[in-house]
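The structure under discussion appears below in the form of structure tokens.
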Amino acid sequence: MTTVIDATMAYRFLEEATDSSSSSSSSKLESSPVDAVLFVGMSLVLGIASRHLLRGTRVPYTVALLVIGIALGSLEYGAKHNLGKIGHGIRIWNEIDPELLLAVFLPALLFESSFSMEVHQIKRCLGQMVLLAVPGVLISTACLGSLVKVTFPYEWDWKTSLLLGGLLSATDPVAVVALLKELGASKKLSTIIEGESLMNDGTAIVVFQLFLKMAMGQNSDWSSIIKFLLKVALGAVGIGLAFGIASVIWLKFIFNDTVIEITLTIAVSYFAYYTAQEWAGASGVLTVMTLGMFYAAFARTAFKGDSQKSLHHFWEMVAYIANTLIFILSGVVIAEGILDSDKIAYQGNSWRFLFLLYVYIQLSRVVVVGVLYPLLCRFGYGLDWKESIILVWSGLRGAVALALSLSVKQSSGNSHISKETGTLFLFFTGGIVFLTLIVNGSTTQFVLRLLRMDILPAPKKRILEYTKYEMLNKALRAFQDLGDDEELGPADWPTVESYISSLKGSEGELVHHPHNGSKIGSLDPKSLKDIRMRFLNGVQATYWEMLDEGRISEVTANILMQSVDEALDQVSTTLCDWRGLKPHVNFPNYYNFLHSKVVPRKLVTYFAVERLESACYISAAFLRAHTIARQQLYDFLGESNIGSIVINESEKEGEEAKKFLEKVRSSFPQVLRVVKTKQVTYSVLNHLLGYIENLEKVGLLEEKEIAHLHDAVQTGLKKLLRNPPIVKLPKLSDMITSHPLSVALPPAFCEPLKHSKKEPMKLRGVTLYKEGSKPTGVWLIFDGIVKWKSKILSNNHSLHPTFSHGSTLGLYEVLTGKPYLCDLITDSMVLCFFIDSEKILSLQSDSTIDDFLWQESALVLLKLLRPQIFESVAMQELRALVSTESSKLTTYVTGESIEIDCNSIGLLLEGFVKPVGIKEELISSPAALSPSNGNQSFHNSSEASGIMRVSFSQQATQYIVETRARAIIFNIGAFGADRTLHRRPSSLTPPRSSSSDQLQRSFRKEHRGLMSWPENIYAKQQQEINKTTLSLSERAMQLSIFGSMVNVYRRSVSFGGIYNNKLQDNLLYKKLPLNPAQGLVSAKSESSIVTKKQLETRKHACQLPLKGESSTRQNTMVESSDEEDEDEGIVVRIDSPSKIVFRNDL
């Protein structure tokens, strides 16, 4: 405000120094600094009116503003009666300091322009930009300076002539950018012209400052000139990068505060400009340009969702206001420079030199483009002759040149630059700005049309017509649904049609199918290129959506989007966006150091996990984005040859991503688990935010309550962002405590194990024990996958024989003293612990612990002896089978019988038995005892020898005990042998679209519980549960499922099938109705490595009669609301609970 007041005081001083009429004196007395605000408001109103009236015409908006400004200036400075208060405001703004004028408008305009540029296009066009901005400006300055010196009659020296040449060599970014956006030029051409105008504006200012110093009498040698140029240019780049890095780091600490984020961008742009221009003596223009491009490259993904939209709209509004003011003010300055001067007659003689100077400027532009054309064709995207013509014709001049000429006028009136020279500089510059905007700006669209550069290519035209045809079909379907009403009756389709102008062709008729069934499927290379481009745009849009939803981080999003940008430049060949991701998706070389004892394993693990986690995010996001884009392309084009080609290319690229995820899953599954955990956490928190917002809409909660709940969820989101879960090896004591076997181990037994120095981590391919060797101890598996293989066991039906978290391996062999039944080899990174046989056998003195150990050993035998049934069943589910009434462990004496009904299966753990009713042969332990009237699919169909069958698998209804025997009988009728392992549909598959009213109904269904909360039921059921004493098997089941001893009632609410419906429902966990838009990136658990193979196996696996199958689950599913999606997925447990910690635990 001080500056405005000072300008007003200067204005009054000038008025008092001149002879003025009484009317002007009266106006002077009424002048007020507040009149400057009136000019701003009037300019904005005129700008709004111009934009509204000129919409749909060929007159550029900026040209209209310049004409309005000249008209206002002419009325104020040229007419006998001035404009009063408005005139006072015009004079206040007109007398503003040129440097202040640049400092007010340039930072906002330059930052908005450079921030909106696409990074990959900047990279590709950078060589062309630099050529036009540096050599181009120098060539233009030399040409203009030489022509002015030779042909103009003002007896200027070379320094003054070159000063005018440098001043007029800058194509103004404000004018050029505004014009290109309005005309809709191609992206490639817009990037070159816009980037050149940004860069050469800074270069021209530097050249101008250099020649101005020389013209003012400051002699400089070559060393000082080079030093000055390096300081101005390199210093500007360095300051821009410094401010960019500092502000982007600051942005990382701002969470969901759009106002602060936008304010930071404003503050940093102006502060960087001031620091460079006034404090460091560098170029403020180059500084802000560098800052904006740095933001475009590294901070674009920092603004997500509403913040990004708000930022875009804000800077669009700032650019619009600044453009409106600066072009009207430029017109005022031009009018004042021409009319309000004592040298009008002299300038009148200079009009012909003004037009001659305009011709020189066009010729110099032709020389610049012509000389650099061979190099321009070799860099970036290249340049053809049509684009060269547009490049020549788009060399507009604007506010920057005017501000520089004003500074020359202010510096004039001395022995070096006369006052007349300063006035001529302003006159020529204003005239050139007017002519380039009026002539070049108004005719650029005509030139584009003349060169046929505004015509849509045939493929795009066909796509447009096809889209209109599909829009017509959708409009007809919508009319069928909405056109008839019980109360109001039918609607009139012709009237509806008259309002839908978008469905009509150029001749006003409704569009018809444009392809006749074949054109859309033609193999035209241009059409194929266009479809690839649209496909990649869809992939990039999905990346943005995933970033907004928190599925990927900012760094990951930058990598993914850069790969798409690079692929967009090569759409003439097959899809290649995966090629740009390959350097980021691999196992790091230092992963091999995990085998080494030289480098600390924890350090190597930390860096390897960081790299693999990022690679998994990239791969999963790539697969999801391509899946969605393929579906969208298929929905849009249907069955077409050209669509099939692009879809096949996408699927081929996805194979490599799938292979990498499978490799990580088999080698380091903990990484995928952390990725999945983070994404699930974010999705759940977003679901809660949506639920809270819906509560506010329906009015069930008050504003204060909503704010409290919203802050609580935002706290969780902030914690997830700043302290995400990571993979870290847990402490041995924690691992032992969380293992299900620990419930049977006395504290005195566990304490020495917790302080053991043994290394718990085994890499892939390590053999834990070999088949036939003497049992030396038991292996506890805490995390990872262990593969088994055996020569004597008939495991032909086991497609993927593995054990995972919670397994106790070798326990049966230790209890019986028999050799190990199979080889055990780690199939991924495994966290495990070895306990000697003597320590385990010492626990058998307690009968309860002894029974538990036998039950625990039976879990592994089920998978070894009956892989057809139990191979894909997780350990926690088998423990649920053992811990319920579905199993019974019994010790038999000689002569007793063991009966196996049709819905059961038995395991002979100790002793010998003989089957009754068939060939009597001695059966030794271990053996699976199946009923003779059961489904034959459960029996081993391999061509194994008779000894194998006798030893490990028998069929009979009754068995006679020959010696003391121990057996456990399982009732698998409730288990459901025909049940495949249900999984939630992969989130790589795009979610089904659901209307907003369906989502609203699902939310309202959730609200019902708010009105009838069971306040006392928890306490009552808790008292009943506390009275119950859990067996060791039940406690082990809790540890296996939840990772710790838990409140049974609370867990039964979420996993009711385990406690309420016993085993029959423990495989199915009810899924919360999530927002379809909040799908999760797939990160499968280790049990899904061969899901496809498991499903194929079950096609051949027969089923026991399920007489005992309960109808509970059927009743439960029937009672579910019809509002729920019929394809609602199933949430499936991950076999091993994730050992996830937070970074503050490091």
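Keep in mind that glycine also has a Cβ here, set from the backbone N, Cα and C atoms.
In Swiss-Prot this protein carries:
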{"type": "MUTAGEN", "residues": "Gly136 to Glu", "note": "In sos1-12; hypersensitivity to Na(+) and Li(+)"}
{"type": "MUTAGEN", "residues": "Arg365 to Cys", "note": "In sos1-3; hypersensitivity to Na(+) and Li(+)"}
{"type": "MUTAGEN", "residues": "Gly777 to Glu", "note": "In sos1-8; hypersensitivity to Na(+) and Li(+)"}
{"type": "MUTAGEN", "residues": "Gly784 to Asp", "note": "In sos1-9; hypersensitivity to Na(+) and Li(+)"}
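The structure, with features from Swiss-Prot marked on it.
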residue: Gly136; record: mutagenesis position; Cβ contacts under 8 Å, 6 or more apart: Glu196, Asn200, Val368, Leu372
residue: Arg365; record: mutagenesis position; Cβ contacts under 8 Å, 6 or more apart: Ser140, Val392, Gly395
residue: Gly777; record: mutagenesis position; Cβ contacts under 8 Å, 6 or more apart: Gly810, Val814, Phe834, Ile835, Asp836, Ser837, Lys839, Ile840
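The Cβ neighbour count for Gly784 (mutagenesis position), using a 10 Å radius and every protein chain shown, is 26. Look at Gly777 (mutagenesis position): DSSP puts it in a strand. Reduced to three states, the DSSP call for Gly784 (mutagenesis position) is coil. Mapped onto three states, the DSSP output places Gly136 (mutagenesis position) in helix.
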